[in-house]
Amino acid sequence: MAMATRTLGFVLPTSLSSQPSFDRRGGGFRVSVIRCSTSPLTFPTSGVVEKPWTSYNARLVLEDGSIWPAKSFGAPGTRIAELVFNTSLTGYQEILTDPSYAGQFVLMTNPQIGNTGVNPDDEESGQCFLTGLVIRNLSISTSNWRCTKTLADYLTERDIMGVYDLDTRAITRRLREDGSLIGVLSTEQSKTDDELLQMSRSWDIVGIDLISDVSCKSPYEWVDKTNAEWDFNTNSRDGKSYKVIAYDFGIKQNILRRLSSYGCQITVVPSTFPAAEALKMNPDGILFSNGPGDPSAVPYAVETVKELLGKVPVYGICMGHQLLGQALGGKTFKMKFGHHGGNHPVRNNRTGQVEISAQNHNYAVDPASLPGGVEVTHVNLNDGSCAGLSFPEMNVMSLQYHPEASPGPHDSDNAFREFIELMKRSKQSS
């Protein structure tokens with residue numbers, strides 16, 4: 001009978017190639033249990049496991065006057081941002097690297113974060129854009145075959161603050177009842193609570209152009225370097241190629257990945273790229289991407305959208321949806337606490353079907369302000385807010401949520417096929 005081997009403790013592999021394998025000599029399995037961690041756990045004489053990260057006393061001070069003692073991980077210092085909560089159970093690395101979170105602290109309602117570490121494949125952009133991460137418990141151990149480092153090390157390297165050991169459930173209830181709040185995270189004991197409170201009350205995220213901080217600086221051709229295992233819904237394609245210009249207001253990699261998988265050749269352009277220059281490139285369609293902040297803070301983007309309407313088919317996602325709403329003559333407004341998570345039910349008004357969607361936005365389009373001919377195609381079933389638009393006369397479609405997910409369900413991936421069909425019909429009629 002074959003003997004199973006077991007590795008005890010925590011191994012620091014430079015390569016995570018070790019896998020459970022079949023032992024042909026003995027007819028059984030040889031099992032190795034691997035834990036990825038940048039530092040081994042130690043067991044002092046007290047029997048308490050020491051945390052493998054540097055921790056400081058920290059505070060979260062909110063503009064409503066509440067003070068939440070915490071422990072820190074990641075970078076030390078003092079930062080100010082808007083606090084929002086995210087209800088996703090998984091995908092914290094995608095959330096960390098989503099440019100739409102620029103200017104915000106993200107509180108995860110899932111009580112245990114960090115279990116799977118981080119890896120290069122799950123990033124949605126080249127850096128972390130959120131200001132800080134707020135969690136209940138930071139996992140002591142990290143276990144995943146793709147893991148290359150711990151969450152604490154990852155945040156430290158990117159100069160992002162993280163705090164844990166707070167009552168995140170109580171904070172979430174406060175945000176749900178009172179709305180999003182400006183807060184200050186600090187590890188600096190020399191600063192008084194009153195000083196931090198005054199900081200939180202002297203700053204506002206409304207009206208700030210955050211898109212210019214996250215957009216690319218020059219156009220580039222997007223080449224998908226992702227493992228083919230990411231792909232799905234391959235039977236939905238017609239084998240044709242479509243040239244798409246993607247306006248980068250804070251675009252996520254998986255939006256580009258999904259477009260590419262449907263046969264699109266993508267040129268990504270900055271948020272300030274002139275509409276006339278975009279049209280000179282003779283695209284089959286234009287995508288207006290997701291992005292952070294207030295759509296009213298970027299009138300230059302609204303003007304660009306207006307200039308492109310009716311010229312080629314356009315597709316807006318999240319911020320792109322809001323900019324389209326304004327360009328069509330509608331108004332946007334700031335929501336009480338926004339939608340952030342991977343479990344939001346949305347009804348497709350055309351089919352009656354309900355999709356579970358990934359969402360991340362603090363603003364919404366007021367459907368009552370839209371002109372005639374603009375159809376509200378999707379509605380959020382939690383609060384009845386507008387979740388999708390269509391204006392067939394100008395070949396316009398948009399979604400307030402994220403059909404590419406990452407993280408989140410894939411219920412809405414069909415929206416990319418609908419954009420392909422929109423471009424296809426436009427080419428056939430021209």
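Note that Cβ sites are derived from N, Cα and C of the backbone, with glycine treated the same way.
Those substitutions? Not in this structure, it's all original residues.
The feature domain 'Glutamine amidotransferase type-1' is assigned by Swiss-Prot to 243-429, with sequence analysis given as support. Model confidence over the domain 'Glutamine amidotransferase type-1' (243-429) is summarised by a mean pLDDT of 97.
Per Swiss-Prot, the feature active site, nucleophile maps to CYS318. Under DSSP, CYS318 (active site, nucleophile) is assigned to coil, being neither helix nor strand in the three-state scheme. Cβ-based neighbour count (10 Å, all protein chains) for CYS318 (active site, nucleophile) stands at 29.
In the three-state DSSP assignment, the secondary structure recorded for HIS402 (active site) is strand. According to Swiss-Prot, the feature active site maps to HIS402 (among others).
Look at Swiss-Prot and you will find GLU404 (among others) tagged as active site, backed by sequence analysis. Counting only same-chain residues six or more apart in sequence, the Cβ atoms lying under 8 angstroms from the Cβ of GLU404 (active site) belong to LYS252, ASN254, ILE255, ARG257, ARG258, ILE317, ASP413, PHE416.
Secondary structure at HIS410 (mutagenesis position), as computed by DSSP, is coil. Listed in Swiss-Prot as a mutagenesis experiment, HIS410 to Tyr is described as follows: In ven6-1; reticulate leaf phenotype.
Each of the recorded positions HIS402, HIS410 was scored by the number of other CB atoms within 10 Å of its CB, and the largest score is that of HIS402.
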